[in-house]
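To start, the structure under review is shown below, and the notes come after it.
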Amino acid sequence: MSGRRELCTPLRTIMTPGPVEVDPRVLRVMSTPVVGQFDPAFTGIMNETMEMLRELFQTKNRWAYPIDGTSRAGIEAVLASVIEPEDDVLIPIYGRFGYLLTEIAERYGANVHMLECEWGTVFDPEDIIREIKKVKPKIVAMVHGETSTGRIHPLKAIGEACRTEDALFIVDAVATIGGCEVKVDEWKIDAAIGGTQKCLSVPSGMAPITYNERVADVIAARKKVERGIATQADRAALSGNRPITSNYFDLSQLEDYWSERRLNHHTEATTMLYALREGVRLVLEEGLETRFERHRHHEAALAAGIKAMGLRLFGDDSCKMPVVTCVEIPGGIDGESVRDMLLAQFGIEIASSFGPLAGKIWRIGTMGYSCRKENVLFVLAGLEAVLLRHNAGIEAGKALQAALDVYENAGRQAAV
């Protein structure tokens, strides 16, 4: 007889920039029965999900569907499908995840041109536009919301410049989709990649993407169908194409599954699609602008409490993400010890950071289902208590009052 017990995980208040707490309604649909990937009931769910993703990304693109895998899988699928060896790719970098784009692009043979700025700031769009005109890249790829630094980048002028210069504009919107405005068509974004485990409050395991006909044309020129399922017509029509390097991330083959052809590629992650559909449904049910305002509101309360405690926010405030708050670790305080005590004593998880910011800041997420008043008040109370135990010179008793002031003022304004 086995002594192994059934799995039972602890309850946590997750206030990181991802993953975040999963909405209970999403967890519920994940327990519904699995159906076959070609069952009309399932293909109907696929079609519904595509339609809802178009609303989420604010686009009329034909192609809006998820990649099975983490957010990074979505990023790699898009880049793998458009980059060919020796393509010039311009990547503006203002944090860790800009460097990730360079890692992926280089592995697919691109000539990568990096444009870097100080972590905690963003670029003047004109600096990027000048570089686009100078480099004349095939692709400009950049991050919309950089969770490593808590900054968000304006995209509209860059998208317009890319269209004028005939460069494909590919945007990592993993951390912003569902929590911040992402206007794919208006900002002239050619391809965008979202994440499930952040503002959508869905477990990690799918990456919603969308792309327009400019990208679809590049993919079509590289289209292949696997030998084991290709028809004679497929082989004749596609024989001269240079295939996309990756099989799993070949968007031309995934299009055949997500279109009327329903040609098999890989076994669909059924319960993850249920989860994504429900997560996006909840976003649209709340309403995009209402949801974005909720994130701004709770972030304002959190920031007010942090500052009232006597702590400093990190980075340029003019480009702060409304879903991630970066806090400078006070001098003489062990940041990891504070995080450990928060988790052990309060069940609260906040994040550290990476690279030049490792050991210098904490990152607190207010994303999706985790973005609630009770969570904001709880993390402020817990952080204050732990810092006092660490003999930090903070203003005791002021954080919660400052956050409550934000909530009460908002309530009074709503009543007017």
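For all residues, glycine too, the Cβ spot is worked out from N, Cα and C.
One mutagenesis experiment named in Swiss-Prot is Gln37 to His, and its note says 5-fold decrease in transamination activity. For Gln37 (mutagenesis position), the count of additional Cβ atoms within 10 Å of its Cβ stands at 18 [all protein chains shown].
Record note (Swiss-Prot) on the mutagenesis of Asn264 to Ser: 9-fold decrease in transamination activity. Secondary structure at Asn264 (mutagenesis position), as computed by DSSP, is coil. Long-range Cβ proximity for Asn264 (mutagenesis position), meaning a same-chain Cβ under 8 A and a gap of 6 or more residues, is found for Ile229, Tyr257.
One mutagenesis experiment named in Swiss-Prot is Asn264 to Tyr, and its note says Loss of transamination activity.
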Let me know the DSSP-derived helix, strand or coil state of Gln37 (mutagenesis position), please. coil
